[in-house]
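K.L.:
Pulled the feature table from Swiss-Prot, pasting it below:
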VARIANT   K5 to Q  In strain: B205 and B208
VARIANT   Q20 to H  In strain: Z10, Z18, Z22 and Z24
VARIANT   W25 to G  In strain: Z10 and Z22
VARIANT   L26 to R  In strain: Z24
VARIANT   L26 to W  In strain: Z10, Z18 and Z22
VARIANT   K27 to R  In strain: Z10 and Z18
VARIANT   Q53 to R  In strain: B316
VARIANT   A54 to T  In strain: B202
Amino acid sequence: MNFYKIFVFVALILAISIGQSEAGWLKKLGKRIERIGQHTRDATIQGLGIAQQAANVAATARG
């Protein structure tokens with residue numbers, strides 16, 4: 001019975017320590033994904049601006 005309690009306690013300590021070390025790795029991955037999303041958003045906004053300018057030039061050329 002005592003062995004079981006000690007085993008559970010050690011298992012919990014290991015799970016907590018492994019969980020904390022994994023959080024750093026997961027946080028880095030999350031930041032990379034967030035950065036990719038920001039770059040995609042910025043490129044889309046820039047592309048829409050260029051497309052709007054092209055549409056204005058085409059409309060002006062038609063008269």
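Glycine is treated like the rest: Cβ placed from N, Cα and C.
On this model, are these features tucked inside or out on the surface, and what's nearby?
P.N.:
Under the DSSP three-state reduction, K5 (variant position) is assigned to helix. A simple way to gauge crowding: the CB of K5 (variant position) has 9 other CB atoms within 10 angstroms, across all the protein chains here.
Counted within 10 Å of its Cβ, the other Cβ atoms near W25 (variant position) come to 9, all protein chains included.
The Cβ of L26 (variant position) lies under 8 Å from the Cβ of no residue that is in the same chain and 6 or more residues away along the sequence.
Annotation note: L26 (variant position) sits in a helical segment as assigned by DSSP.
Using a 10 Å radius centred on the Cβ of K27 (variant position) and all shown protein chains, the other Cβ atoms total 10.
DSSP gives Q53 (variant position) a helix state. Around the Cβ of Q53 (variant position), the number of neighbouring Cβ atoms within 10 Å comes to 10.
Residue density at A54 (variant position): 10 other Cβ atoms are found within 10 A of its Cβ, drawing on all protein chains shown.
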K.L.:
If you compare CA-to-CA distances from A54 (variant position) to each of the variant positions K5, W25, K27, which comes out shortest?
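P.N.:
Given the candidates K5, W25, K27, the nearest one is K27.
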